[in-house]
Amino acid sequence: MPSSGPGDTSSSSLEREDDRKEGEEQEENRGKEERQEPSATARKVGRPGRKRKHPPVESSDTPKDPAVTTKSQPMAQDSGPSDLLPNGDLEKRSEPQPEEGSPAAGQKGGAPAEGEGTETPPEASRAVENGCCVTKEGRGASAGEGKEQKQTNIESMKMEGSRGRLRGGLGWESSLRQRPMPRLTFQAGDPYYISKRKRDEWLARWKREAEKKAKVIAVMNAVEENQASGESQKVEEASPPAVQQPTDPASPTVATTPEPVGGDAGDKNATKAADDEPEYEDGRGFGIGELVWGKLRGFSWWPGRIVSWWMTGRSRAAEGTRWVMWFGDGKFSVVCVEKLMPLSSFCSAFHQATYNKQPMYRKAIYEVLQVASSRAGKLFPACHDSDESDSGKAVEVQNKQMIEWALGGFQPSGPKGLEPPEEEKNPYKEVYTDMWVEPEAAAYAPPPPAKKPRKSTTEKPKVKEIIDERTRERLVYEVRQKCRNIEDICISCGSLNVTLEHPLFIGGMCQNCKNCFLECAYQYDDDGYQSYCTICCGGREVLMCGNNNCCRCFCVECVDLLVGPGAAQAAIKEDPWNCYMCGHKGTYGLLRRREDWPSRLQMFFANNHDQEFDPPKVYPPVPAEKRKPIRVLSLFDGIATGLLVLKDLGIQVDRYIASEVCEDSITVGMVRHQGKIMYVGDVRSVTQKHIQEWGPFDLVIGGSPCNDLSIVNPARKGLYEGTGRLFFEFYRLLHDARPKEGDDRPFFWLFENVVAMGVSDKRDISRFLESNPVMIDAKEVSAAHRARYFWGNLPGMNRPLASTVNDKLELQECLEHGRIAKFSKVRTITTRSNSIKQGKDQHFPVFMNEKEDILWCTEMERVFGFPVHYTDVSNMSRLARQRLLGRSWSVPVIRHLFAPLKEYFACV
């Protein structure tokens, strides 16, 4: 070991002078190289590798150090716990592997061989972060190693100076200021449709996984506490704290140890650190279970509840943000604390205009105040009405009382009474809102209980049972074991609250699934198939029938559950696959088709009496000698289908007043009926004075536009906005045209609209018209599917639909000579050009000259029952004529409805 005495002073001075000169020469060479190649960058010796957008280029005078590796390679084992690591990275301390062909390739641990002074010593492999070389502490260096140590310091200073000049040249990743990780926020709403049953199953599964993980962690903690060895204590003391990126909501918490540990132990430590870290401990309030107001762009302040990331099934929220479950729809969002307010700020956050306009907002307010009143112990007595149809008013009254209580400051307990109980602060606890009964759908279920002690009511425990357990799978298993009757369960969702039989298959159906079936049974996508499953009116993956004349779909979940495991995969492999409605067999596992399903389906829609009304007034037939010509008021007349049918039936028409705004429709009516129609323009401009002047009327007919009512339209505005409001114009003029009291002359009316409308809109229309609709599908009397609702007081509207000899029931009967139909019936023809295409493969319905072809306009007119060339006026294009037909009525259906009028009015 060389001495460090005074005798070596002169030699040391000479060596330092040589080192200084050598360093200056290298610095000049480096400056020349940088001026010649400004894009080349020097790589630091001993710096742990990290990913960059541009790979660094090593300079010629920089020795290759075996300790310099990529991010995935371990650091030198000599590095102590004080060495800096890239933020959020976990580097295992193990022996580095030298590169093949390097001078140190044969040395263990990368140590340089004797006599090789150009190699970087192990001390040079210390961690360098942000341009600073961090030296080790607690290690003594002998005087004999002074030269190597000084040389290393000089090299580090050179590299530091070079980095100072090139700051930012390597991109954001190499500069002092790091580019923040993008924050991924989850706004309200899911990227795809998720049924309520599927979401509940996911929540239950996440809960079970969370509880299982918590048990494993508890066992691991108990085992670690029993192992009180000194080595484990050293490991725990030497472990640096876990670091988490504050800008990344999904960055995991990692734990590091100074020495390599076994794989199992590493997994234990990582799992424990990730799961045991408390949530929302940033000192900014809003803990788990608290009721809050949250603000998202485009929405009013919306009530929600702070929940754990476990419940969302996604990643942890970043510091300063919270996971919020919104009341009303039960969806999740990450919201920063600056956009949150406590529920006690009800006066400033509650928005009365949104409450009056949006049913979902009313539902959310109801649910959050139910929870708040339960926590505060505030009792709001439920209103009990003898008529179940008035339960919507009871809900409104109760909601109004709760809002007044909230606006008054949640007295007497105040904001203190809104704090969550201890059991709701558990991050693994799932929260479910009380059942909401919409005012327009209140007759479907009784109003919810007002406070917790009333859990003995019949409705709430059943809802809890459906939510908390995979009831459908369990009940189907019991049916297979002959322990339960399938008619006693809802085969659509698994509910035990069966109110009627499923119209297509053996099994029951609950009220909620009935509402879904009424909305979705006749809702079709652009490919002509049903939008949702025939059984459950849901499903994300559906199997489409291969029969060209069938348009039904079945979801994979229902098929595997009711038919048998693996049945869906077998159906996918079968090509073409005939569904369970058009297959030859009637029984497929537990799925048994009803033999009388056509009549049951018709009665399902015809007897859909959610509201009971007085039967319409029945007029006795008028003696033949006293019959007079009919006077008609036609609103939204279209192409005068009503007048055409009356003429076909031979009924004399005295006056036909029509309200229409489409110029093409008016042209068709004027030309085809020789000016016998009196057009009066926009329906909104017709007043009561006009009705008295043009009347009296014997028949009022109309069908308002369905664009904003059909649930097929994702941008629909409903009954009270857009074109949906035109229904109230029909109601207004119908009221003005009714005979006055004491006038017993026969008076009839008819209103038509689409079947695929929301249940609430249908109920509102029925409430105003004081009549329940009948559903009639034109496929029974024509070559096209066209299901429509009809409200009215025409005699015999509920009678079976029967075709006549002149009705063209097959598409082939409607085609011109030389053209072959590929389908027996076509899907509903709308104003859109692609509605002509049929099937999942979007085939044209006609085959001509060995090619597929569309329907000609004359053929579409035959499909609707119009005379040939009925719309061929004023050089209208094919698409314009299709738009007129797509908005019109089916002539055979209107003939079926108008036929009884021959007993009341004069005929030719």
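Using N, Cα and C of the backbone, Cβ positions are placed for all residues, glycine too.
Copied over from Swiss-Prot, here are the features:
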- 478-610: domain 'ADD' (DOMAIN)
- 630-908: domain 'SAM-dependent MTase C5-type' (DOMAIN)
- Phe636 to Ala: Reduces activity about 20-fold. Loss of substrate binding (MUTAGEN)
- Asp637, Gly638, Ile639, Ala640, Thr641, Glu660, Asp682, Val683, Arg684, Arg887, Ser888, Trp889: S-adenosyl-L-methionine binding site (BINDING)
- Glu660 to Ala: Reduces activity about 15-fold. Loss of substrate binding (MUTAGEN)
- Cys706: active site (ACT_SITE)
- Glu752 to Ala: Reduces activity about 10-fold (MUTAGEN)
- Arg878 to Ala: Reduces activity about 6-fold. Reduces DNA-binding capacity (MUTAGEN)
- Arg881 to Ala: Loss of activity. Strongly reduces substrate binding (MUTAGEN)
* Asked: Of these recorded positions, Ile639, Cys706, which scores lowest on Cβ atoms within 10 Å?
  -> Cys706
* To do: Looking only at the domain 'SAM-dependent MTase C5-type' (630-908), report the model's average pLDDT.
  => 89
* Asked: To the nearest whole angstrom, what is the C-alpha distance linking Thr641 (S-adenosyl-L-methionine binding site) and Glu660 (mutagenesis position)?
  -> 13
* S-adenosyl-L-methionine site residues Asp637, Gly638, Ile639, Ala640, Thr641, Glu660, Asp682, Val683, Arg684, Arg887, Ser888, Trp889: biggest Cα-Cα distance, Å? -> 22
* Structure fact -> Excluding its own, the Cβ atoms lying within 10 Å of the Cβ of Asp682 (S-adenosyl-L-methionine binding site) add up to 11
* What residue among the recorded positions Arg684, Arg878, Arg881 has the most other CB atoms lying within 10 A of its CB? -> Arg881
* Residue from Glu660, Cys706, Arg878 whose C-alpha is spatially nearest that of Asp637 (S-adenosyl-L-methionine binding site), among the recorded positions -> Glu660
* Structure fact -> In three-state DSSP terms, Glu752 (mutagenesis position) is classed as strand
* To do: Going by Cα-Cα distance, pick out whichever of the binding-site residues Ile639, Asp682, Arg684, Ser888 is nearest to Glu660 (mutagenesis position).
  => Asp682
* Structure fact -> Looking only at the recorded positions Phe636, Cys706, Glu752, Arg878, Arg881, Asp682 (S-adenosyl-L-methionine binding site) has its closest CA neighbour at Phe636
* Structure fact -> Cys706 (active site) to Glu752 (mutagenesis position), Cα to Cα, whole Å, comes out at 10
* Structure fact -> Asp637 (S-adenosyl-L-methionine binding site), Cβ-centred 10 Å count of other Cβ atoms over all protein chains shown, is 29
* Over all shown protein chains, what is the count of other CB atoms within 10 A of the CB belonging to Phe636 (mutagenesis position)? -> 24
* Structure fact -> In all the protein chains shown, the tally of other Cβ atoms within 10 Å of the Cβ of Glu660 (mutagenesis position) is 23
* Structure fact -> Ser888 (S-adenosyl-L-methionine binding site) falls, by three-state DSSP, under coil
* With DSSP as the yardstick, break the domain 'ADD' (478-610) down into helix, strand and coil residue counts. => 41 helix, 22 strand, 70 coil
* Top Cα neighbour of Arg684 (S-adenosyl-L-methionine binding site) in the set of mutagenesis positions Phe636, Glu752, Arg878, Arg881 -> Phe636
* **Using Cα positions only, nearest of the mutagenesis positions to Ile639 (S-adenosyl-L-methionine binding site) (Glu752, Arg878, Arg881)** => Arg881
